[in-house]
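Per Swiss-Prot, domain 'RRM 1' is recorded for 51-129, and the stated evidence type is sequence analysis. The domain 'RRM 2' annotation in Swiss-Prot covers 137-217 and is backed by sequence analysis. As annotated by Swiss-Prot, domain 'RRM 3' applies to 302-380, with the evidence given as sequence analysis. Quoted from Swiss-Prot, the note on mutagenesis experiment T149 to A is: Decreased dendritic localization and decreased translation of reporter mRNA, when associated with Ala-165. In Swiss-Prot, a mutagenesis experiment is listed as T165 to A, annotated with the note Decreased dendritic localization and decreased translation of reporter mRNA, when associated with Ala-149. Looking at Swiss-Prot, you'll find the mutagenesis R277 to A noted as follows: No impact on interaction with EIF4A. Per Swiss-Prot, mutagenesis S279 to A is noted as: No impact on interaction with EIF4A. Swiss-Prot gives this note for the published mutagenesis P280 to A: No impact on interaction with EIF4A.
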Amino acid sequence: MEWNGLKMIISTMEPQVSNGPTSNTSNGPSSNNRNCPSPMQTGAATDDSKTNLIVNYLPQNMTQEEFRSLFGSIGEIESCKLVRDKITGQSLGYGFVNYIDPKDAEKAINTLNGLRLQTKTIKVSYARPSSASIRDANLYVSGLPKTMTQKELEQLFSQYGRIITSRILVDQVTGVSRGVGFIRFDKRIEAEEAIKGLNGQKPSGATEPITVKFANNPSQKSSQALLSQLYQSPNRRYPGPLHHQAQRFRLDNLLNMAYGVKRLMSGPVPPSACPPRFSPITIDGMTSLVGMNIPGHTGTGWCIFVYNLSPDSDESVLWQLFGPFGAVNNVKVIRDFNTNKCKGFGFVTMTNYDEAAMAIASLNGYRLGDRVLQVSFKTNKAHKS
(Lines of atoms letter the chains of each structure in order from A and count residues from 1; the text may use other names and numbers.)
(Lines give C-alpha, C1' and ligand atoms only; values in the text may rest on other atoms or scores of the structure.)
Protein backbone atom coordinates (compact mmCIF):
# COMPACT_ATOMS: atom_id res chain seq x y z
CA MET A 1 0.00 0.00 0.00
CA GLU A 2 1.38 3.42 -0.91
CA TRP A 3 1.06 6.18 1.62
CA ASN A 4 0.60 9.85 0.90
CA GLY A 5 2.96 12.22 2.64
CA LEU A 6 1.60 14.45 5.34
CA LYS A 7 1.22 18.15 4.72
CA MET A 8 3.05 18.63 7.99
CA ILE A 9 6.81 18.92 7.48
CA ILE A 10 8.14 16.55 10.07
CA SER A 11 11.70 16.39 8.75
CA THR A 12 12.62 19.60 10.58
CA MET A 13 11.52 18.37 13.97
CA GLU A 14 13.80 17.01 16.68
CA PRO A 15 14.61 13.28 16.80
CA GLN A 16 13.11 10.85 19.30
CA VAL A 17 13.57 7.30 20.57
CA SER A 18 11.50 4.34 19.51
CA ASN A 19 8.82 3.07 21.86
CA GLY A 20 8.82 -0.62 22.31
CA PRO A 21 7.87 -3.26 24.83
CA THR A 22 10.65 -2.14 27.17
CA SER A 23 8.28 0.40 28.65
CA ASN A 24 5.83 -0.30 31.45
CA THR A 25 3.43 2.18 29.99
CA SER A 26 2.21 3.35 26.65
CA ASN A 27 4.79 5.41 24.85
CA GLY A 28 4.50 8.54 22.92
CA PRO A 29 7.17 10.30 20.94
CA SER A 30 8.84 11.43 24.14
CA SER A 31 12.19 9.73 23.81
CA ASN A 32 15.55 10.18 22.23
CA ASN A 33 16.21 8.71 18.80
CA ARG A 34 18.10 10.56 16.11
CA ASN A 35 16.87 8.32 13.31
CA CYS A 36 13.38 9.70 12.97
CA PRO A 37 11.51 12.97 12.93
CA SER A 38 9.81 14.28 16.02
CA PRO A 39 6.06 14.65 16.04
CA MET A 40 4.22 17.89 16.14
CA GLN A 41 3.20 18.75 19.66
CA THR A 42 -0.31 18.39 20.94
CA GLY A 43 -2.35 21.42 21.76
CA ALA A 44 -5.39 23.46 20.86
CA ALA A 45 -6.32 23.37 17.21
CA THR A 46 -5.83 26.42 15.04
CA ASP A 47 -7.61 27.20 11.80
CA ASP A 48 -4.84 25.44 9.87
CA SER A 49 -4.67 22.33 12.03
CA LYS A 50 -8.24 21.24 12.61
CA THR A 51 -7.78 18.25 10.31
CA ASN A 52 -4.29 17.21 11.47
CA LEU A 53 -4.06 14.74 14.34
CA ILE A 54 -1.19 13.22 16.24
CA VAL A 55 -1.73 9.74 17.67
CA ASN A 56 0.49 8.70 20.59
CA TYR A 57 0.92 5.41 22.47
CA LEU A 58 0.30 3.07 19.53
CA PRO A 59 1.15 -0.63 19.99
CA GLN A 60 4.66 -1.46 18.79
CA ASN A 61 3.43 -4.14 16.39
CA MET A 62 0.62 -2.14 14.81
CA THR A 63 1.09 -1.95 11.05
CA GLN A 64 0.59 1.02 8.79
CA GLU A 65 -2.38 -0.71 7.16
CA GLU A 66 -4.03 -1.29 10.54
CA PHE A 67 -3.34 2.30 11.52
CA ARG A 68 -5.00 3.57 8.37
CA SER A 69 -7.89 1.12 8.71
CA LEU A 70 -8.60 2.24 12.27
CA PHE A 71 -8.73 5.95 11.49
CA GLY A 72 -10.12 5.53 8.00
CA SER A 73 -13.22 3.99 9.54
CA ILE A 74 -14.06 7.42 10.98
CA GLY A 75 -13.93 9.39 7.74
CA GLU A 76 -12.04 10.11 4.53
CA ILE A 77 -8.31 10.50 5.11
CA GLU A 78 -6.11 12.75 3.01
CA SER A 79 -2.91 11.28 4.39
CA CYS A 80 -1.62 9.30 7.33
CA LYS A 81 1.75 8.05 8.48
CA LEU A 82 2.93 5.61 11.11
CA VAL A 83 6.36 6.92 12.09
CA ARG A 84 9.21 4.41 12.05
CA ASP A 85 12.88 4.43 12.92
CA LYS A 86 14.79 5.11 9.70
CA ILE A 87 17.48 2.55 10.53
CA THR A 88 15.67 -0.32 12.25
CA GLY A 89 12.27 0.12 10.61
CA GLN A 90 10.60 -0.33 13.99
CA SER A 91 7.46 1.61 14.78
CA LEU A 92 8.08 4.49 17.15
CA GLY A 93 4.62 4.20 18.63
CA TYR A 94 3.10 7.32 17.16
CA GLY A 95 1.72 8.60 13.89
CA PHE A 96 -0.16 11.35 12.11
CA VAL A 97 -3.56 11.44 10.46
CA ASN A 98 -4.79 14.26 8.23
CA TYR A 99 -8.52 14.18 7.49
CA ILE A 100 -10.22 16.02 4.66
CA ASP A 101 -13.14 17.13 6.81
CA PRO A 102 -12.46 18.83 10.18
CA LYS A 103 -15.61 17.18 11.54
CA ASP A 104 -14.06 13.75 10.98
CA ALA A 105 -10.93 14.82 12.85
CA GLU A 106 -13.06 15.95 15.76
CA LYS A 107 -15.03 12.69 15.64
CA ALA A 108 -11.81 10.67 15.66
CA ILE A 109 -10.70 12.45 18.83
CA ASN A 110 -14.05 11.94 20.53
CA THR A 111 -14.30 8.29 19.47
CA LEU A 112 -10.75 6.92 19.55
CA ASN A 113 -8.94 8.98 22.18
CA GLY A 114 -8.45 6.71 25.19
CA LEU A 115 -9.07 3.51 23.23
CA ARG A 116 -7.26 0.54 24.76
CA LEU A 117 -5.21 -1.37 22.18
CA GLN A 118 -3.20 -4.31 23.47
CA THR A 119 -1.30 -3.05 26.53
CA LYS A 120 -1.57 0.58 25.54
CA THR A 121 -4.13 3.36 25.71
CA ILE A 122 -3.86 5.55 22.63
CA LYS A 123 -3.98 9.33 22.78
CA VAL A 124 -5.55 11.19 19.85
CA SER A 125 -5.29 14.97 19.72
CA TYR A 126 -4.81 17.89 17.38
CA ALA A 127 -1.26 18.45 16.17
CA ARG A 128 0.45 21.78 16.21
CA PRO A 129 3.57 22.91 14.32
CA SER A 130 6.90 22.56 16.04
CA SER A 131 8.67 25.70 17.20
CA ALA A 132 11.88 26.62 18.97
CA SER A 133 10.09 26.95 22.32
CA ILE A 134 8.87 23.36 22.31
CA ARG A 135 11.82 21.59 20.69
CA ASP A 136 14.27 19.50 22.71
CA ALA A 137 12.00 19.22 25.75
CA ASN A 138 12.73 15.52 26.28
CA LEU A 139 14.53 14.41 29.43
CA TYR A 140 16.42 11.20 30.19
CA VAL A 141 16.26 10.17 33.85
CA SER A 142 18.46 7.45 35.38
CA GLY A 143 19.02 6.15 38.90
CA LEU A 144 15.31 5.95 39.66
CA PRO A 145 14.17 3.65 42.48
CA LYS A 146 13.11 0.30 41.03
CA THR A 147 9.80 0.63 42.86
CA MET A 148 8.91 4.00 41.34
CA THR A 149 5.79 3.98 39.17
CA GLN A 150 5.05 6.11 36.13
CA LYS A 151 2.54 8.11 38.15
CA GLU A 152 5.14 8.83 40.83
CA LEU A 153 7.63 9.83 38.14
CA GLU A 154 5.15 12.33 36.72
CA GLN A 155 4.36 13.66 40.19
CA LEU A 156 8.06 14.25 40.75
CA PHE A 157 8.48 16.25 37.53
CA SER A 158 5.06 17.89 37.20
CA GLN A 159 6.05 20.74 39.53
CA TYR A 160 8.24 22.11 36.74
CA GLY A 161 5.68 22.25 33.96
CA ARG A 162 3.18 20.44 31.77
CA ILE A 163 4.19 16.86 30.98
CA ILE A 164 3.27 15.62 27.51
CA THR A 165 4.36 11.98 27.87
CA SER A 166 6.38 9.84 30.24
CA ARG A 167 7.58 6.29 30.56
CA ILE A 168 9.75 3.99 32.65
CA LEU A 169 11.83 1.28 30.99
CA VAL A 170 11.34 -2.23 32.34
CA ASP A 171 13.11 -5.54 31.91
CA GLN A 172 11.48 -7.42 29.06
CA VAL A 173 11.41 -10.75 30.88
CA THR A 174 10.79 -9.87 34.53
CA GLY A 175 8.83 -6.66 34.07
CA VAL A 176 10.97 -5.02 36.77
CA SER A 177 11.92 -1.37 36.34
CA ARG A 178 15.38 -0.67 34.93
CA GLY A 179 15.55 2.54 36.92
CA VAL A 180 15.52 4.60 33.73
CA GLY A 181 12.76 6.85 32.45
CA PHE A 182 11.88 9.59 29.98
CA ILE A 183 9.88 12.77 30.45
CA ARG A 184 8.71 15.09 27.68
CA PHE A 185 7.68 18.56 28.77
CA ASP A 186 5.52 20.96 26.81
CA LYS A 187 8.33 23.50 26.55
CA ARG A 188 12.10 23.39 26.67
CA ILE A 189 12.29 25.97 29.45
CA GLU A 190 10.27 23.62 31.67
CA ALA A 191 12.72 20.82 30.95
CA GLU A 192 15.62 23.13 31.82
CA GLU A 193 14.01 23.97 35.16
CA ALA A 194 13.50 20.26 35.91
CA ILE A 195 17.18 19.59 35.27
CA LYS A 196 18.17 22.42 37.60
CA GLY A 197 15.80 21.25 40.30
CA LEU A 198 16.19 17.47 40.19
CA ASN A 199 19.56 16.51 38.71
CA GLY A 200 21.71 15.12 41.53
CA GLN A 201 18.81 15.00 43.98
CA LYS A 202 17.53 11.95 45.87
CA PRO A 203 13.77 11.47 45.45
CA SER A 204 11.75 9.56 48.02
CA GLY A 205 12.81 5.92 48.12
CA ALA A 206 16.09 6.49 46.29
CA THR A 207 19.43 5.46 47.76
CA GLU A 208 21.48 7.34 45.17
CA PRO A 209 21.06 10.72 43.44
CA ILE A 210 19.23 10.61 40.12
CA THR A 211 20.64 11.93 36.86
CA VAL A 212 18.42 14.21 34.79
CA LYS A 213 19.58 15.46 31.39
CA PHE A 214 18.29 16.16 27.92
CA ALA A 215 17.41 12.93 26.16
CA ASN A 216 19.01 13.84 22.85
CA ASN A 217 22.51 14.00 24.34
CA PRO A 218 24.97 12.59 21.75
CA SER A 219 26.64 10.51 24.48
CA GLN A 220 23.58 8.26 24.50
CA LYS A 221 24.17 6.85 21.01
CA SER A 222 25.42 3.58 22.49
CA SER A 223 22.21 3.27 24.48
CA GLN A 224 20.21 3.89 21.32
CA ALA A 225 22.07 1.10 19.54
CA LEU A 226 21.37 -1.26 22.44
CA LEU A 227 17.68 -0.40 22.38
CA SER A 228 17.55 -1.02 18.63
CA GLN A 229 19.07 -4.48 19.14
CA LEU A 230 16.53 -5.25 21.84
CA TYR A 231 13.64 -4.21 19.61
CA GLN A 232 14.89 -6.44 16.79
CA SER A 233 15.53 -9.46 18.99
CA PRO A 234 13.25 -12.38 18.02
CA ASN A 235 13.10 -13.45 21.67
CA ARG A 236 11.67 -10.22 23.04
CA ARG A 237 8.31 -10.46 24.74
CA TYR A 238 5.91 -8.29 26.66
CA PRO A 239 6.22 -8.62 30.42
CA GLY A 240 3.37 -9.80 32.56
CA PRO A 241 -0.27 -10.59 31.88
CA LEU A 242 -2.85 -8.05 30.87
CA HIS A 243 -5.18 -6.76 33.57
CA HIS A 244 -8.50 -7.77 32.09
CA GLN A 245 -10.62 -6.19 34.81
CA ALA A 246 -9.18 -2.78 34.00
CA GLN A 247 -9.74 -3.48 30.31
CA ARG A 248 -13.33 -4.51 30.94
CA PHE A 249 -13.96 -1.29 32.84
CA ARG A 250 -12.48 0.66 29.95
CA LEU A 251 -14.59 -1.30 27.44
CA ASP A 252 -17.84 -0.58 29.27
CA ASN A 253 -17.07 3.12 29.37
CA LEU A 254 -16.06 3.22 25.71
CA LEU A 255 -19.05 1.31 24.41
CA ASN A 256 -21.52 3.28 26.48
CA MET A 257 -19.97 6.54 25.31
CA ALA A 258 -19.67 5.69 21.62
CA TYR A 259 -22.57 3.36 20.95
CA GLY A 260 -24.85 3.28 23.97
CA VAL A 261 -24.02 -0.39 24.47
CA LYS A 262 -25.64 -2.09 27.45
CA ARG A 263 -24.88 -5.53 28.78
CA LEU A 264 -27.84 -7.76 27.98
CA MET A 265 -27.15 -10.34 30.67
CA SER A 266 -26.69 -9.28 34.27
CA GLY A 267 -25.58 -12.73 35.39
CA PRO A 268 -22.44 -14.67 34.54
CA VAL A 269 -21.64 -15.51 30.95
CA PRO A 270 -22.72 -19.03 29.96
CA PRO A 271 -19.87 -21.54 29.72
CA SER A 272 -20.62 -21.94 26.02
CA ALA A 273 -19.58 -18.34 25.46
CA CYS A 274 -16.00 -19.11 26.40
CA PRO A 275 -14.26 -22.29 25.14
CA PRO A 276 -12.08 -24.39 27.47
CA ARG A 277 -8.85 -22.73 28.44
CA PHE A 278 -5.58 -23.92 26.96
CA SER A 279 -2.32 -22.41 25.87
CA PRO A 280 -2.21 -21.15 22.29
CA ILE A 281 1.47 -21.92 21.99
CA THR A 282 2.12 -25.26 23.66
CA ILE A 283 0.39 -28.06 25.53
CA ASP A 284 2.30 -29.21 28.63
CA GLY A 285 5.04 -26.88 27.47
CA MET A 286 6.07 -29.27 24.72
CA THR A 287 3.61 -29.89 21.89
CA SER A 288 3.12 -27.16 19.31
CA LEU A 289 -0.43 -26.50 18.15
CA VAL A 290 0.72 -26.02 14.58
CA GLY A 291 -1.27 -28.36 12.39
CA MET A 292 -3.84 -29.19 15.06
CA ASN A 293 -7.50 -28.68 14.18
CA ILE A 294 -8.53 -26.17 16.82
CA PRO A 295 -11.51 -23.84 16.36
CA GLY A 296 -10.44 -20.30 15.63
CA HIS A 297 -6.72 -21.01 15.37
CA THR A 298 -5.02 -19.69 12.24
CA GLY A 299 -1.45 -19.14 11.20
CA THR A 300 -1.60 -15.54 12.38
CA GLY A 301 -3.68 -15.84 15.54
CA TRP A 302 -7.18 -16.63 16.77
CA CYS A 303 -10.08 -15.83 14.48
CA ILE A 304 -13.33 -14.70 16.11
CA PHE A 305 -16.71 -14.77 14.37
CA VAL A 306 -19.00 -11.84 15.18
CA TYR A 307 -22.64 -12.24 14.16
CA ASN A 308 -25.73 -10.01 14.11
CA LEU A 309 -24.02 -6.75 13.20
CA SER A 310 -26.22 -4.01 11.79
CA PRO A 311 -26.09 -3.17 8.05
CA ASP A 312 -24.35 0.11 8.86
CA SER A 313 -21.55 -1.51 10.86
CA ASP A 314 -18.00 -0.93 9.71
CA GLU A 315 -14.50 -1.91 10.80
CA SER A 316 -14.34 0.81 13.45
CA VAL A 317 -17.05 -1.01 15.42
CA LEU A 318 -14.93 -4.16 15.58
CA TRP A 319 -11.78 -2.25 16.44
CA GLN A 320 -13.49 -0.57 19.36
CA LEU A 321 -15.20 -3.73 20.56
CA PHE A 322 -12.12 -5.94 20.60
CA GLY A 323 -9.21 -3.52 20.96
CA PRO A 324 -9.57 -3.19 24.74
CA PHE A 325 -8.98 -6.91 25.24
CA GLY A 326 -5.57 -7.24 23.58
CA ALA A 327 -3.62 -7.46 20.36
CA VAL A 328 -5.87 -7.31 17.30
CA ASN A 329 -4.16 -8.36 14.08
CA ASN A 330 -6.96 -7.41 11.73
CA VAL A 331 -10.70 -6.92 11.46
CA LYS A 332 -13.07 -7.47 8.55
CA VAL A 333 -16.73 -6.67 8.06
CA ILE A 334 -18.34 -8.79 5.34
CA ARG A 335 -20.26 -6.58 2.93
CA ASP A 336 -22.89 -7.13 0.28
CA PHE A 337 -21.32 -6.77 -3.16
CA ASN A 338 -24.16 -4.67 -4.54
CA THR A 339 -25.04 -2.41 -1.60
CA ASN A 340 -21.67 -2.33 0.22
CA LYS A 341 -23.66 -2.75 3.44
CA CYS A 342 -22.60 -5.14 6.19
CA LYS A 343 -24.14 -8.59 5.67
CA GLY A 344 -24.54 -9.01 9.41
CA PHE A 345 -21.24 -10.55 10.38
CA GLY A 346 -17.52 -10.02 10.48
CA PHE A 347 -14.25 -11.48 11.70
CA VAL A 348 -11.58 -10.39 14.17
CA THR A 349 -8.16 -12.01 14.44
CA MET A 350 -6.39 -11.67 17.80
CA THR A 351 -2.83 -12.73 18.60
CA ASN A 352 -3.34 -14.24 22.03
CA TYR A 353 -5.76 -17.02 22.97
CA ASP A 354 -6.47 -15.79 26.51
CA GLU A 355 -7.27 -12.31 25.22
CA ALA A 356 -9.50 -13.70 22.49
CA ALA A 357 -11.33 -15.91 24.98
CA MET A 358 -11.82 -12.97 27.33
CA ALA A 359 -13.24 -10.89 24.49
CA ILE A 360 -15.67 -13.67 23.58
CA ALA A 361 -16.76 -14.15 27.18
CA SER A 362 -17.38 -10.43 27.58
CA LEU A 363 -18.94 -9.59 24.21
CA ASN A 364 -21.10 -12.63 23.48
CA GLY A 365 -24.57 -11.43 24.44
CA TYR A 366 -23.78 -7.73 24.31
CA ARG A 367 -26.53 -5.52 22.97
CA LEU A 368 -25.16 -3.22 20.29
CA GLY A 369 -27.90 -0.78 19.38
CA ASP A 370 -31.00 -2.91 18.91
CA ARG A 371 -29.05 -6.10 18.20
CA VAL A 372 -27.62 -8.79 20.45
CA LEU A 373 -24.17 -9.90 19.33
CA GLN A 374 -23.19 -13.54 18.97
CA VAL A 375 -19.44 -13.91 19.37
CA SER A 376 -17.47 -17.15 19.16
CA PHE A 377 -14.29 -18.65 17.80
CA LYS A 378 -14.56 -19.18 14.05
CA THR A 379 -15.19 -22.78 13.09
CA ASN A 380 -14.14 -24.50 9.89
CA LYS A 381 -17.63 -23.95 8.50
CA ALA A 382 -17.37 -21.58 5.57
CA HIS A 383 -19.22 -18.27 5.76
CA LYS A 384 -20.22 -16.95 2.40
CA SER A 385 -18.95 -13.44 1.75
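Every residue, even glycine, has its Cβ placed from backbone N, Cα and C.
The noted changes are left out; the structure has the residues it started with.
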Neighbouring C-beta atoms (10 Å sphere around the C-beta of T165 (mutagenesis position)): 24
Three-class DSSP secondary structure - T165 (mutagenesis position): strand
